[in-house]
Amino acid sequence: MMIGNLHVFPNGRIERERKPKCARCRNHGLVSWLKGHKRHCKYKECACEKCNLIAERQRVMAAQVALKRRQATEDAIALGLRVVAGQAIDRLPQGPVWNTAGGEDEDMDYLDEEIEEKPPTPVSEELVPLKRKKVEETYELSSFSPIELLMTLFCEHEKHVLELVLEACHGNVLQAIEHFANVRRVKNINQMKLFAAATRMDHVFPNMTNFILPKQSFLIDSLLEQPTFPVSSQASTSTKTCDSSSVDSISPNSSTFESS
């Protein structure tokens, strides 16, 4: 229950709403509300021992905040990789950015004023469906099993090969993807080397294919055909003379036939 700036508990205890105060003014015995006070603080250039201690503490706090924000970003990236890899997550892990102690509030009063938060940018209605679409695509990727994801990315390999490599990687999908990506890269490099060597040989020996490749296709029937040899003119005339003499020898008008 709230009454003005007072918070009333059920047991009747009243607690005022806490407002951060300027630490530099507090060191010099003044009480100043921190909101909108940074530019007008008359002790902002003070170099006394207490104010120097506050400045050093502010630098340490700023470094801690930057470290926690970077850790939260890395956790978000790791969580996205887990979702893409298809690993089941029961609940979202608590990031280190939320593990801030309550006793540091007074030390960070002045720091809160120095760290200027960016105003929230208005989100147009056109960008909202795009964000929802990205979330839906992430959920669709998480529905793939590891072996299905590998089969989608490396369809040139057989399924049992993908299963063996995934088993050798102890179920680590990212390691299996890296392995197959390296295999594909080496294969492409070898193909490029072979193509370059063939192109080089073609430039050096342009007629090499005429000696290697036959001009006509080989048929087994060509072995069964009787070879034809070229016959000279003298051989042809002698052959004709022999044929005519043999015919005359057995002709019915010959003397041999009459004597018989």
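Cβ coordinates are placed from backbone N, Cα and C, and glycine is handled just like the others.
This prediction places the mean pLDDT of the domain 'DMA' (144-180) at 86. Here Swiss-Prot flags 144-180 as domain 'DMA', drawing on sequence analysis.
While the structure shown retains the original residue, Swiss-Prot records the mutagenesis experiment LEU174 to Arg with this note: In ot990; results in defective pruning on the PHB to AVG synaptic connection in hermaphrodites. May affect binding to ubiquitin. In the three-state DSSP scheme, LEU174 (mutagenesis position) falls into the helix class.
Of all Cβ atoms in the protein chains displayed, 12 besides its own lie within 10 Å of the Cβ of LEU174 (mutagenesis position).
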